[in-house]
Every structure is written in C-alpha cells, then in structure tokens.
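In what follows, a structure is listed as structure tokens, so that the remarks can point back to it.
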Amino acid sequence: MNVSKILVSPTVTTNVLRIFAPRLPQIGASLLVQKKWALRSKKFYRFYSEKNSGEMPPKKEADSSGKASNKSTISSIDNSQPPPPSNTNDKTKQANVAVSHAMLATREQEANKDLTSPDAQAAFYKLLLQSNYPQYVVSRFETPGIASSPECMELYMEALQRIGRHSEADAVRQNLLTASSAGAVNPSLASSSSNQSGYHGNFPSMYSPLYGSRKEPLHVVVSESTFTVVSRWVKWLLVFGILTYSFSEGFKYITENTTLLKSSEVADKSVDVAKTNVKFDDVCGCDEARAELEEIVDFLKDPTKYESLGGKLPKGVLLTGPPGTGKTLLARATAGEAGVDFFFMSGSEFDEVYVGVGAKRIRDLFAQARSRAPAIIFIDELDAIGGKRNPKDQAYAKQTLNQLLVELDGFSQTSGIIIIGATNFPEALDKALTRPGRFDKVVNVDLPDVRGRADILKHHMKKITLADNVDPTIIARGTPGLSGAELANLVNQAAVYACQKNAVSVDMSHFEWAKDKILMGAERKTMVLTDAARKATAFHEAGHAIMAKYTNGATPLYKATILPRGRALGITFQLPEMDKVDITKRECQARLDVCMGGKIAEELIYGKDNTTSGCGSDLQSATGTARAMVTQYGMSDDVGPVNLSENWESWSNKIRDIADNEVIELLKDSEERARRLLTKKNVELHRLAQGLIEYETLDAHEIEQVCKGEKLDKLKTSTNTVVEGPDSDERKDIGDDKPKIPTMLNA
C-alpha cells in the first residue's frame, strides 16, 4: 500500500468539515491525526528500507545520566535508532526484524484507519514494544485524537519505564490504581469514564482531541438558515422590549415615590372633629354670616328633612370679605357644629411646577371627601385657582380650575358633602365658578360694627385678667375699621405690655398703648433727632391738628404726636365717632384740607423754600381723594356725573385732560383754604407746636386745652435723644426771636 494515499490535504479536510458539521469534533480530530501519522509512517518506512539495505542510521546521543534522550517530536523520532537486538545470531535477528517491520507497517495502517478503537491501538503498541521501539509508543499515545484504554495506559507506562521516564510511569500507575478502586465501587461508571475520556481525562495538562485546544484549534464555518437569523433577531428585539418596558416602569415608580414628586399626592387633609372645638359661639361680630351657615349645619345633621320637601341646599358656599373678618373661623365652626370631617386646603397648594398636579390634587381631595361623607371641604384663598380665565392663557394654566368646575358639577346634591370657599377678591373669580349650581351661595363677612367689636373684645378678654376700669364698649367705639383679627391682637398686645410693666391686671392704659401701637405704629424711642427737625415736625403735626379741629366736616381728632412711629417722624390720627359707610363732598374737601395743613404750616413758619419732604405722604393721600372725587364719585362740575376710573384708557384725551385739570384745581383750592385757616389760627398753631415739643403726645382733650392756653397736669417728656443740628440748617434759628407763649407753664 502506498503511504501517500492516506495523506489528507487541507482542502479535503475543510470540505469534509463543512459536509459533516454535526460530527465535526470526532471527524475533524480523526482526520487531523491520520494526516499526522501518515507523515510519520512515510518516514518510518524510509527508515526500515535503509535498515534493510544495510545503511544504519546514526547512533542516539546519550545524556550525562547515560539514558537515551527521547523527544516526542517527529524530527527526534526520525533521527532515533532502535537499540540492537539482544540475540547473538545475526541472521535470525535480521529475519525477525524484517518480519517485524512488515507487521509494524500493517498494524500501523490498521491503527490509523481506526483511531477510535482502543484495541487496534493496543495491538500496535504491543508490536512496537516487542520491536523495542518504546519511544514511538510514548509519542503516539501522547498524540491528541488517538483512543486510549487501561490496557493502552499499561503499555504506555511500560514504554515510559524503558526510556527512563520513571516519574511519569509512577504517575500513570497511580492513576490506574485510582481508576481500579473507583471501578470496584461502581464498575459501570469507571468503565464508562475510562472509555470516554481515557488517559487524557486524568491529566489536566492534556486536552481532549475531540474539542480542540488552544494550540490546535478547530476551524469551523457555520452556515445559518433564514429561520435561525430571524429567530435571533426576534430574540434580541424581545429582550430589548422587555428591558425598555421594565426601565420605563421602574423610572415611573421611582419618580412617583421619591421625595421630589411624592408631594404631588394629596395627603389626608381631614381634621379630626373631636380635636376641633370651634363652635358658633366662638364666632362674634358676624351674626348674619353665621345665620347663613346654620342652614348648612342643619342639612348635614338631617339631610332627609330637605329631601322630603324637595329642597336643595347649595353645593358650594363662597365666603367673601376683607382679611381677618373670620371666614376660616366660620368654616371651622360649621364643621364643629355639624360634627363631620373637615378637609381644608389653600388655593396655592394645588399648583406646582409640574403640569397636571393641580388637577390631580383636586380629584384626590374630592375622592377623599366622598369616601368619608358627610364632610366639608374648605378651600382658602380660592382666587389663587379660581381666577378669571383668559383665552390667551396656556391650556395647562386652566386645568386646575376646569377640574374644580367638573367636580362641583359632579356632586350629588344629597351626597352630604359641602364645599366652602373663601376669598378677599370675589370680583377676581371666574364667572363659571360663581354661577348657580357651583358656588351659588355668596356670604359676605364684612368688618364688625361697634357692637360686633364689643362682642369680639369681650370674647377675647375672657382669657386675661382685667382691671375694674376696663370697658370693652369704650374700646370698641375707639377702634372703628378694625377687623376681628386686629382686635384679638389688640387684647394680646395689651396683656403682654401689662406683663412687661409688672402689672397685676390689664387696665385701660394698657389697651390705649396697644391701640396706639396698632393704629399709629410702634414707637421709635432710640432714634436721634436734631432740635430743628423736631421743631419742624411739631409745626407740621400742629398744622394737621388745627385743620382737623377747626374744619367743618373733618373726622374728629384722636391724637397728635411727634414721637417717631413706624416710618413717620410724627403723626396726627383721626377717629370717627361712628362707623361710616359713605362720605359726602364736604367731608372729602375736609380730608383735603387736613392733608394740606402740614405743608401750609411749614410754609407759614419756614417759608416755601424750607418745606420738608414729609409732605409727600400727605400730598399722595390728598391726590388720591381728589382723583376719586372727580373720576368715581361724580363730584366735579366740569367732568360731570361720569365714572372714569374704569377703562381710563378708553376715554378721549380731552375728557382725561379735563379730569386731570379738575383734580389739580381741587388740590389748589384746598391749599388756599388751609392757608387762610392757619393764618387765622396762627396763635393756636404756635401754642400747639410748643405743646408737642414739650409733651410729645397729646390727645384730643389735651389739644383743646393747649389751644386755649390752659395748663396741663402732665409731665414734660422727651423720649428721643435731641442734638443740636448743623449750622447749615436754615430752620435752626427760625422762630427763636418770637416770644414764648406765656400760658405754656411747666407742670
């Protein structure tokens, strides 16, 4: 047989691998091993031919230990020489060797044809050992891709002993003993593992030829079908879709439950009625509003009473009025009297930077109220979300109001839920919100009158220790225009001031101090004043006081002081004797004259060039009053009975010029009246100014005495530090040359 016929070319190997892809590991490994051993067989036969022809190969070199060196590579095997036969008969030796060579070639071909048969390999190993070629046994056994068995391992161990690799032979023997002991326990398992893995499974350094190695990898070309490609894309798209959905849902969950957006959820805004002890008896000064809300309480307590007669209570109640009049207190009292849950929110709590949060909070609030009906929903500062809509506004800006309108329409009239809103600007609310069917009942909570103020003062005075001289009625008459909150603050300020003075009770002087602080501002006792500035302030306030005292139709004088309060160096305060709901033209002119009194007094004393900027606030107030007379009250002869205040820009320039000129004329006329009166009352002006310099603060009765030149039973006082002004102040020496008023005597 020609050895070259069994050589396997790379092209043939590649084609076979492509055709037999399912059996790629076994077929590929067998072909590679057959190719390698075909090359070795060709050289082996050449060696035997040279030996038979009488040409001996060179002798092997021995190492220093005397043992023959053996290499597992093909080159070392080709150059090696088998040891001489041990028989002495040369002819017999030559015959046996020749026979052995022929048999070796035959057995090698059989072993190469069936590399997966351990029996064929064992027979070839035995023949090699008989021919004294142990190095070929070792080289072939260690070649990947050749089958092995315990018998082959024993022959391999014997070959290792012959070539002097005793340590490796001992390792093989130890592995055989281990395999035999495992076979005693489970023979089927041991035989199965031996047949499948062979010797190479017992040595980690050796690899399995069926799966290739890093040194000799298997090159594979796989042709995928259309179904495989489509299925792979579907798999990746499915995985990508699942991951995308999971990520989006996770992000949504995180954003909805983190601190940043957790506030978008409406918390439980209900108030435990057991902890709300506010009743209608605690609400004073607004009897009419309380009577309106008593109907709501009756409905919440017994709704069947109204259902039987077909009556329907309003779905919403709107409380309007100035700040501090008790709108929130009325809503709490309504819930306390009815004994139902009370939900409250401010109008500004609905909207945030995120779009849609306001509408969601409206829905959640009403859902909570429905689940705990009967209940009351109170929305304070309703104008924050219920303002008039503008077609130019963005859609998201109207979502909260639209949702509120829907919730109000969705209410059942017998559901036991009442919504109460409160606002200081009812004119700013959207008309759709206040129409019948929504906030269809409007309750005006106005400022208390004198009787209401007295009731409020009595209610708050129950909590403090009062002196016998305290009369709430007198305080009520002296505090017109004060709201319930301001009256409560007045009582508290008086009690605190009495404690600071170590008083055993709160008397009228403490209430007067608290009233002055609220009406005129806090005293600025630490302010440093020049003598000229203090004197100018005294004449300025004296001018106001003289005009208020001697002008027909002016509001009665309350107090005048040159003690700095708030932002003013001095103040002249007027209080009406009764609550006023309207004003006449004569009273408006009197207001103008009183405002002009301070400026004219400074002009009369110091000249026009030395008037101060303290007149600015007076002129602002006078201009506002004069403009209202012309544009709102119809008190102008030139303009006539026309209201110009609304849509001022829509009026013609001529009408507006006439109105402006009329305002200026009213102010000039008032200035002339004030100049005539102060010139006439010049003595009283100087007396009152001197009295203010000496006593700082004078009430209406004391002002009357000072103007008449009477002696005051009062200590002189100067709260602020007074220093000498600079020489550049032209007012410094003005008035010093005039004689002192002889009636102003030291107390």
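Cβ atoms are placed via backbone N, Cα and C, with glycine included.
Summarising the annotation, Swiss-Prot assigns active site to Glu541. When Cβ atoms from all protein chains are considered, those within 10 Å of Glu541 (mutagenesis position) total 27, not counting its own.
Among the features that Swiss-Prot reports, ATP binding site is placed at Gly321, Pro322, Pro323, Gly324, Thr325, Gly326, Lys327, Thr328, with the record citing sequence analysis. Annotation for Gly324 (ATP binding site): spatial neighbours Ser483, Gly484, Ala485, Glu486, criterion Cβ-Cβ under 8 Å with sequence separation of six or more.
Positions annotated as Zn(2+) binding site by Swiss-Prot: His540, His544, Asp618. Long-range Cβ contacts of His544 (Zn(2+) binding site) within its own chain (separation 6+, distance under 8 Å): Ala560, Thr572, Val594, Cys595, Gly597, Gly598, Ala601, Asp618.
For Lys327 (mutagenesis position), the Cβ neighbour count at a 10 Å cut-off comes to 24, with all displayed protein chains included. DSSP assigns Lys327 (mutagenesis position) to a helix in the three-state reduction. For the mutagenesis of Lys327 to Ile, Arg or Thr, Swiss-Prot gives this note: Does not complement a YME1 deletion mutant, for K327R no longer binds or degrades COX2. Probably has no ATPase activity. The structure shown keeps the original residue.
For the mutagenesis of Tyr354 to Ala, Cys, Ile, Leu or Val, Swiss-Prot gives this note: Partially complements a YME1 deletion mutant. The structure shown keeps the original residue.
Quoted from Swiss-Prot, the note attached to the mutagenesis of Tyr354 to Ser states: Does not complement a YME1 deletion mutant, retains 20% protease activity in vitro, binds an unfolded hybrid substrate protein.
Looking at Swiss-Prot, you'll find the mutagenesis Tyr354 to Lys, Asn, Arg or Thr noted as follows: Does not complement a YME1 deletion mutant.
One entry in Swiss-Prot concerns the mutagenesis experiment Tyr354 to Phe or Trp. Its note says: Complements a YME1 deletion mutant.
In Swiss-Prot, a published mutagenesis experiment is listed as Glu381 to Gln, annotated Does not complement a YME1 deletion mutant, no longer binds or degrades COX2. Probably has no ATPase activity. In the three-state DSSP scheme, Glu381 (mutagenesis position) falls into the coil class.
The note that Swiss-Prot attaches to the published mutagenesis Glu541 to Ala, Gly or Val is: Does not complement a YME1 deletion mutant, for E541A stabilizes otherwise unstable COX2.
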Could you round the CA separation between Gly326 (ATP binding site) and Glu381 (mutagenesis position) to a whole angstrom and send it over?
13
Can you give me the residues near the recorded Zn(2+) site, meaning same chain, not His540, His544, Asp618 themselves, Cβ no more than 8 Å from the center of the site's Cβ atoms?
Glu541, Gly543, Thr572, Cys595, Gly597, Gly598, Lys599, Ala601, Gly614, Cys615
Fewest-neighbour residue among binding-site residues, criterion Cβ within 10 Å, set Thr325, Thr328:
Thr328
Between Glu541 (mutagenesis position) and Thr325 (ATP binding site), find the distance joining the two CA atoms and give it rounded to the nearest Å.
33
Output field, ATP shell: CB within 8 Å of site CB centroid, site Gly321, Pro322, Pro323, Gly324, Thr325, Gly326, Lys327, Thr328 dropped:
Leu319, Ala422, Asn424, Val445, Ser483, Gly484, Ala485
Can you tell me the CA-to-CA distance separating Pro323 (ATP binding site) and Glu381 (mutagenesis position), as a whole number of Å?
10
Any same-chain residues 6+ apart from Pro322 (ATP binding site) with CB under 8 Å of its CB? Would you list them in sequence order, or say none?
Asn424, Asp446, Leu447, Ser483
